[in-house]
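Per Swiss-Prot, these features apply:
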- Ser140 to Ala: Complete loss of activity (MUTAGEN)
- Ser140: active site (ACT_SITE)
- Glu239 to Ala: 85% loss of activity (MUTAGEN)
- Glu239: active site (ACT_SITE)
- Asp244 to Ala: 20% loss of activity (MUTAGEN)
- His269 to Ala: Complete loss of activity (MUTAGEN)
- His269: active site (ACT_SITE)
Amino acid sequence: MAVRPVLAVGSYLPHAPWPWGVIDQAARVLLPASTTVRAAVSLPNASAQLVRASGVLPADGTRRAVLYLHGGAFLTCGANSHGRLVELLSKFADSPVLVVDYRLIPKHSIGMALDDCHDGYRWLRLLGYEPEQIVLAGDSAGGYLALALAQRLQEVGEEPAALVAISPLLQLAKEHKQAHPNIKTDAMFPARAFDALDALVASAAARNQVDGEPEELYEPLEHITPGLPRTLIHVSGSEVLLHDAQLAAAKLAAAGVPAEVRVWPGQVHDFQVAASMLPEAIRSLRQIGEYIREATG
């Protein structure tokens, strides 16, 4: 695939001013015309987009809602790049979907991104949704944010209906991924990509002061406890993030949290983003939609 060589080159110069923002801007132009409703939402430090596929009722605090946290290694992508995925998710889940355009590294830290995601959740709560009506969902780095947000909410006694993670990056530590057999078969991520991400995440955290100290890096898989939302994970059988998916499922199950991993052979990382071209992506999103509907009654 063409993506892997680009990431390989970028991994040698992670701090160079690569135009990562262009990806989401270009995707906005490429979104096909449809009857899907997309409304801009303002959050305290970020923006969001409320997406409602044709036939889905407005977000009014009834039925269900999905809080979607996009992937992109914490440094790129947004509501536009994930437009088709989110549109189909809204359709199959029969639900409005709030996509948070959280702040990105390297200018901002992962902690700041998580704050923005929390603000998105609060926005849905203020709209009238109860925790048991809200599903947290995300792909790749968005899977990390979804799980970290679920843990933050657990600390204040709120448990969303479910958590859905697509090809999730759930562990910032790179060593186990780089040693995984799939590092040789992953069509997107060379081993050095995780070195580059590690450097960018660490430098962004060092610049963000929390109570007078640099932001600490948070590992969600080190904080798995009973009471987290039931979880569904979809992952490619050949991608290196299969490691994170299987480790998360094992830890969740050990804590008594219902967790299911569905492995898709022959697919690439985050193949659901290509839903306009891949029948398998549509099948995956249909299954996820059914899971969300069942979890929210």
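Heads up, the Cβ atoms here are built off N, Cα and C, so glycines get one too.
Original residues only: the substitutions mentioned are not part of this model.
Known features from Swiss-Prot, placed on the structure.
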residue : record               : Cβ contacts under 8 Å, 6 or more apart
Ser140  : mutagenesis position : Gly71, Gly72, Ala73, Ile166, Ser167, Pro168, Leu169, Leu241, His269, Asp270
Glu239  : mutagenesis position : Ser167, Asn182, Thr185, Asp186, Ala187, Met188, Phe189, Gln267, Val268, His269
Asp244  : mutagenesis position : Gly143, Pro168, Leu169, Leu170, Gln171, Lys177, Leu221
Counting across all protein chains shown, how many other Cβ atoms sit within 10 Å of the Cβ of His269 (mutagenesis position)? 25
Need the DSSP three-state call for His269 (mutagenesis position) to compare against my parser. coil
Under DSSP, is Ser140 (mutagenesis position) helix, strand or coil? coil
